[in-house]
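Encoded as structure tokens, the structure appears first; notes follow it.
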Amino acid sequence: MALRSAQGDGPTSGHWDGGAEKADFNAKRKKKVAEIHQALNSDPTDVAALRRMAISEGGLLTDEIRRKVWPKLLNVNANDPPPISGKNLRQMSKDYQQVLLDVRRSLRRFPPGMPEEQREGLQEELIDIILLILERNPQLHYYQGYHDIVVTFLLVVGERLATSLVEKLSTHHLRDFMDPTMDNTKHILNYLMPIIDQVNPELHDFMQSAEVGTIFALSWLITWFGHVLSDFRHVVRLYDFFLACHPLMPIYFAAVIVLYREQEVLDCDCDMASVHHLLSQIPQDLPYETLISRAGDLFVQFPPSELAREAAAQQQAERTAASTFKDFELASAQQRPDMVLRQRFRGLLRPEDRTKDVLTKPRTNRFVKLAVMGLTVALGAAALAVVKSALEWAPKFQLQLFP
């Protein structure tokens with residue numbers, strides 16, 4: 001049985017064969033927990049293995065494990081978080097009133113049935129975390145939706161560690177969203193349609209004809225889907241995945257959701273209002289593990305460096321997320337490029353088809369081709385290539401991601 005059931009990924013296929021299937025599931029889960037702890041206890045910590053565990057089916061399994069692994073994925077010292085002093089910043093912060101309004105509207109982000117007093121206390125902590133990070137990093141600008149990311153970390157790791165983790169995240173993965181303008185955010189959204197075009201040109205052309213644009217995916221991207229998913233288990237599963245990957249992985253996941261809903265989109269009236277309304281409502285019963293696997297495959301087959309020219313709408317002076325990610329990876333333990341893994345992925349294609357299938361754009365459905373290639377079966381070479389790819393492609397990112 002797949003590990004996904006522990007993450008609320010929906011019922012698995014087939015029926016229980018006595019206790020055999022349950023025993024198999026428990027054995028896989030126990031094995032994965034042991035592998036995670038082995039990586040944590042290695043000297044130095046085997047961060048590459050932790051990234052693979054975070055990406056692979058089931059993710060990091062429990063919040064207890066996340067409290068240990070998330071700091072490693074972000075290269076944060078969990079034993080020395082910064083002091084909390086956000087309460088002293090409320091009167092002087094220009095963002096306080098907006099943060100307060102957003103936090104007050106965040107009731108549904110807290111577990112149902114949580115005592116009101118406890119929830120109100122957490123909301124106060126949420127405000128303090130945000131204001132402290134903004135005070136310590138004046139180059140960062142608050143945006144509506146930022147609190148949706150912060151509250152996820154708060155609920156999993158607590159106030160003190162959440163401050164350290166979100167601060168690191170804000171200066172790396174989220175950096176483009178925290179510019180004074182939305183130019184870089186819009187540029188990242190511009191990757192969505194080229195990804196869809198590579199996989200399903202028919203769907204791409206339909207959406208272009210409808211002139212739906214990409215604004216429907218804005219809240220997905222800037223909140224890491226925290227604002228639009230009602231089941232907290234799905235949210236933290238995606239955070240496992242995104243924390244282990246390149247900063248642009250959320251836009252690949254957004255593309256995979258659209259591709260998964262292909263028939264619904266094509267059955268819509270071909271107009272902006274109809275398609276936007278459909279896509280802005282994310283189904284809550286998505287096959288998350290399958291979509292995570294496919295997003296990883298697409299990142300490997302169509303890396304950002306190959307899509308940058310299409311995605312670029314105008315010359316970008318800032319290349320913050322891509323350039324800082326290289327420095328971030330260099331600072332993380334056990335992060336080395338692995339050409340063998342990339343070659344293993346390319347070995348899945350016949351030599352005469354490599355250039356034709358990866359770099360050209362035949363008007364066929366590549367989503368089906370990915371499944372046929374078998375890349376999503378166990379996330380093996382593709383997952384490894386995803387976690388190792390950032391350094392290998394870093395020079396291209398710096399030159400081409402924001403051309």
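Cβ coordinates come from backbone N, Cα and C, glycine included.
In this structure the noted substitutions are not present, so the sites keep their original residues.
According to Swiss-Prot, the protein has these features:
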DOMAIN    60-246  domain 'Rab-GAP TBC'
MUTAGEN   Arg105 to Ala  1000-fold decrease in GAP activity
MUTAGEN   Gln144 to Leu  1000-fold decrease in GAP activity
Cα-Cα separation of Gln144 (mutagenesis position) and Arg105 (mutagenesis position), in Å?
11
According to DSSP, collapsed to three classes, what secondary structure does Arg105 (mutagenesis position) have?
coil
Restricting to the domain 'Rab-GAP TBC' (60-246), what is the model's mean pLDDT?
93
Of all the mutagenesis positions here, Arg105, Gln144, which one's CB has the most other CB atoms within 10 A?
Gln144
According to DSSP, does Gln144 (mutagenesis position) sit in a helix, a strand, or coil?
coil
